[in-house]
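Listed features, source Swiss-Prot:
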MUTAGEN   THR116 to Ala  Lack of phosphorylation
DOMAIN    455-504  domain 'FHA'
MUTAGEN   ARG459 to Ala  Abolishes phosphorylation by PknB. Strong decrease in affinity for MviN
MUTAGEN   GLN461 to Ala  Does not affect affinity for MviN
MUTAGEN   SER473 to Ala  Abolishes phosphorylation by PknB
MUTAGEN   ARG474 to Ala  Decrease in affinity for MviN
Amino acid sequence: MGSQKRLVQRVERKLEQTVGDAFARIFGGSIVPQEVEALLRREAADGIQSLQGNRLLAPNEYIITLGVHDFEKLGADPELKSTGFARDLADYIQEQGWQTYGDVVVRFEQSSNLHTGQFRARGTVNPDVETHPPVIDCARPQSNHAFGAEPGVAPMSDNSSYRGGQGQGRPDEYYDDRYARPQEDPRGGPDPQGGSDPRGGYPPETGGYPPQPGYPRPRHPDQGDYPEQIGYPDQGGYPEQRGYPEQRGYPDQRGYQDQGRGYPDQGQGGYPPPYEQRPPVSPGPAAGYGAPGYDQGYRQSGGYGPSPGGGQPGYGGYGEYGRGPARHEEGSYVPSGPPGPPEQRPAYPDQGGYDQGYQQGATTYGRQDYGGGADYTRYTESPRVPGYAPQGGGYAEPAGRDYDYGQSGAPDYGQPAPGGYSGYGQGGYGSAGTSVTLQLDDGSGRTYQLREGSNIIGRGQDAQFRLPDTGVSRRHLEIRWDGQVALLADLNSTNGTTVNNAPVQEWQLADGDVIRLGHSEIIVRMH
């Protein structure tokens, strides 16, 4: 009988809609508020769902679809207010003894398929609905995934008139399959700024900020998309700042050893030519960051001090992989003396960089008496000519050093690395953190990924993972996650919490644990 009754109601409603559309097409006319109220009440009655305990659940979100002309007149008609319709419909639902999960919300949207005087209404059960007070900010068409299962579900609104529990009803019964409606976005259309660039790239122009080296030229709001900038090279960007490469500041000071020249011998001053420009390298002191450009500046014996002939530059371990520290007995070790020509070496492996001044023995900081008088080599295992460290030390010395933290070979923090910084954060301490996902085992597919700190699970508005289950307290349990350990704690809930069918107050979660609260089950997944 119930199915026959619904069929008859459906046929009657279809006939009413057909007749009403025909009159609207022929005679036109405006929308009458009483007709809208009647349609909303009929939609609420048609959307009733039966729950356990002889309770009836009505939709709480209603979308009224109007033609374009009627939609534009909404702001001028004070009787066509979504808040007024929602208030009247909520009173009607309460009078009928029905329940809703969430506040009753009425929204308007437009459709180009409807003529003047035609309108449609549809109702859905949406626990995540939020009230939008402005009428003109009408609801945009619902997307197919608006209420789908997403990690970190936003707080749901709560209906204060909802009394009593829903029993064993599955939470996914609240989700209506009518969310997937045709999308008719009133704000759709081409991008108003999608036109061509009126400037046509970057012709010379006056006014505004002048084209500054190092910063993009000023753009008009209607200029168009970013690709028209033609990238940084054509802007003159950082390269034309005459940036860091040929600063010749620290290198041409000859570290701190040639302090007689000091800063006045910084060469061109300011920010020298770009990395791409490679001015000739003087055969004198090493250019460090400068003369040969970006790559050679790091692979020549630059840095804070010049590399004596044959000396090992930069992070010594990078330069000659596997070679032990140079000793002053060796012929290639020159403790002091005039700097030789820059030594051309391949890119990064022999980078001179910052370490040069700390590895050249007496050649660095020497003439300023920073290292000439004191024996800083006592921090390594071999006495050397005074200086900060024996040549070839540095971070990347791969074998047998007393500062490689007990490893006999190249540093290995999870994968082979040529030394020093390149192995950091890979393996060892774990390059990727563990994540914990809670999966609601009710067929809805809802999941929630734990955030670091407190994660509240319950039925209330302040819960990060809300469950539409009246057997669940508003603040039922808390899971604290610190990136390594997930600790569950029951928050004095009414019906309690079980993990793997065992009642718990506190519990350290593991992969595969099954949390039961109210009539809901949550499976813990650790990745």
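Just so it is clear, glycine is given a Cβ too, placed from its N, Cα and C backbone atoms.
Modelled residues match the original; the substitutions are not represented.
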Counting Cβ atoms within 10 Å across all protein chains shown, which of the mutagenesis positions ARG459, ARG474 comes out on top?
ARG459
Set of same-chain residues at least 6 away whose C-beta sits under 8 angstroms from SER473 (mutagenesis position):
GLY458, ARG459, GLY460, LEU491, SER493, THR494, ASN495
Counting every protein chain present, what is the number of Cβ atoms, excluding its own, within 10 Å of the Cβ of THR116 (mutagenesis position)?
18
If you measure THR116 (mutagenesis position) to GLN461 (mutagenesis position) at Cα, how many Å is it?
40
To the nearest whole angstrom, state the Cα distance for the pair ARG474 (mutagenesis position) and GLN461 (mutagenesis position).
8
With helix taken as DSSP H, G or I, strand as E or B and everything else coil, how many residues of the domain 'FHA' (455-504) land in each class?
0 helix, 22 strand, 28 coil
Cβ atoms near GLN461 (mutagenesis position) (within 10 Å, other residues, all chains):
11
